[in-house]
Amino acid sequence: MTLSPEKEHVRPRDAADNDPVAVARGLAEKWRATAVERDRAGGSATAEREDLRASALLSLLVPREYGGWGADWPTAIEVVREIAAADGSLGHLFGYHLTNAPMIELIGSQEQEEHLYTQIAQNNWWTGNASSENNSHELDVKVSATPTEDGGYVLNGTKHFCSGAKGSDLLFVFGVVQDDSPQQGAIIAAAIPTSRAGVTPNDDWAAIGMRQTDSGSTDFHNVKVEPDEVLGAPNAFVLAFIQSERGSLFRPIAQLIFANVYLGIAHGALDAAREYTRTQARPWTPAGIQQATEDPYTIRSYGEFTIALQGADAAAREAAHLVQTVWDKGDALTPEDRGELMAKVSGVKSLATNAALNISSGVFEVIGARGTHPRYGFDRFWRNVRTHSLHDPVSYKIADVGKHTLNGQYPIPGFTS
């Protein structure tokens with residue numbers, strides 16, 4: 001195949017010999033020490049992304065026959081949560097990487113699956129996302145894909161919110177055919193080298209949270225897409241959603257990963273607050289106690305935080321097992337399978353969003369005024385959750401659950417459901 005990014009990376013270990021959750025936990029411990037400083041600085045988490053590359057976790061979902069870990073979805077979800085607990089931006093980046101790679105299997109050919117999975121595993125490739133545009137609505141795709149005589153395309157335009165594009169090796173991109181050919185108006189998906197001439201990831205990401213996700217824009221100027229880099233036929237990705245085919249599993253999987261990024265951040269906030277309350281918080285004098293850990297209202301708050309997380313964690317793990325069950329059905333997937341999964345994931349997304357927002361803001365009540373000093377960085381937890389939880393309105397996820405419960409309706413397959 002023609003798809004072969006110029007840079008290669010030596011795979012440092014046999015992934016099958018390690019516990020991926022333990023590997024992630026070890027990395028998280030290292031990153032936790034610099035998380036506040038890096039959040040304040042923004043920019044790119046270059047060193048930390050190289051840590052992930054060296055760990056071989058980038059091939060977590062790559063089947064073992066292609067050299068990867070061959071991990072199941074419940075394990076992958078746990079890894080995302082461990083990483084996000086230490087650093088929301090890194091959890092975000094790794095989560096997007098995990099949503100990108102299965103696109104190969106969901107809509108690509110067997111040859112593409114074998115080639116790309118093998119390359120990801122052997123060279124520890126990062127995958128980047130270039131699907132969204134800053135237009136009137138999510139289906140208003142304007143990056144043009146002009147067909148070429150050899151069956152490929154030429155891309156022109158700008159994508160936005162390209163999480164992980166900068167520093168990636170493989171870029172997943174969508175374009176719309178805008179010529180007078182029979183393909184006019186069709187959306188094509190492709191996996192191309194990020195280093196391809198004409199691809200420019202820009203340093204223009206600016207938000208209150210997720211500051212090290214490189215989620216800025218990416219320009220495409222006369223970018224050649226080779227025929228064997230095109231994933232599926234024109235409109236294959238769109239039709240998969242309309243017909244509830246296996247390719248439409250991309251969305252419930254992505255939504256579940258997002259939910260677990262939030263839960264990881266909530267765990268990180270709770271852990272950091274607990275340590276502060278135990279070691280630095282002062283008791284409230286009128287309470288007549290000797291230590292802040294004896295305050296009945298503080299104790300109640302920690303109880304409420306923990307209970308909220310227990311419920312959301314349990315729901316998330318149950319949904320991860322359902323993802324695996326549905327994934328294993330392959331082409332035998334039914335619209336009912338897909339609908340039940342999306343309804344379940346919608347509930348998890350709501351639980352995780354609310355729990356993470358409440359905990360990341362509520363911890364300030366148990367650490368006290370001194371804990372608001374920037375050196376502690378407690379605000380980063382809320383900023384990270386608040387920023388990404390606006391990806392798609394959680395109110396619509398709640399409505400999806402309500403429609404399913406009351407009227408037996410499944411969420412309508414789409415790019416956010």
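The first residue you see is number 1, and the count goes up from there.
Every residue gets a Cβ built from N, Cα and C, even glycine.
From a predicted model like this one, the values you see are computed outputs, not experimental measurements.
Some features that Swiss-Prot has for this protein:
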- TYR96, 129-134, 159-163, ARG282, 369-370, HIS391: FMN binding site (BINDING)
- TYR96 to Ala: Nearly wild-type catalytic activity (MUTAGEN)
- ASN129 to Ala: Loss of catalytic activity (MUTAGEN)
- PHE161 to Ala: Loss of catalytic activity (MUTAGEN)
- SER163 to Ala: Loss of catalytic activity (MUTAGEN)
- PHE250 to Ala or Arg: Near to total loss of catalytic activity (MUTAGEN)
- ARG338 to Ala: Loss of catalytic activity, does not form tetramers (MUTAGEN)
- PHE415 to Ala: Decreased catalytic activity, still forms tetramers (MUTAGEN)
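Projection of Swiss-Prot feature records onto the structure.
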residue : record               : Cβ contacts under 8 Å, 6 or more apart
TYR96   : mutagenesis position : THR127, GLY128, ASN129, SER163, GLY164, ILE257
PHE161  : mutagenesis position : SER132, ASN134, SER215, GLY216
CYS162  : FMN binding site     : GLY128, ASN129, ALA130, SER132, PRO201, ASP214, SER215, GLY216, SER217, THR218
PHE250  : mutagenesis position : THR99, PRO102, MET103, LEU106
ARG282  : FMN binding site     : ALA292, GLY368, ARG370
Rounded to the nearest Å, what's the C-alpha distance separating PHE415 (mutagenesis position) and ARG338 (mutagenesis position)? Just drop the number here, would you?
14
Counting across all protein chains shown, how many other Cβ atoms sit within 10 Å of the Cβ of PHE415 (mutagenesis position)?
17
In the structure shown, which of the recorded positions ASN129, SER132, ASN134, SER163 has the fewest Cβ neighbours within 10 Å?
ASN134
Where does ARG370 (FMN binding site) sit in the DSSP three-state scheme?
helix
Drop a 10 Å sphere on every Cβ of the recorded positions HIS160, ARG338, ARG370 and tell me which sphere holds the fewest other Cβ atoms.
ARG370
Other CB atoms within 10 A, centred on ALA130 (FMN binding site):
31
Give the three-state DSSP assignment (helix, strand or coil) for ARG282 (FMN binding site).
coil
Helix, strand or coil by DSSP: which one applies to ASN129 (mutagenesis position)?
strand
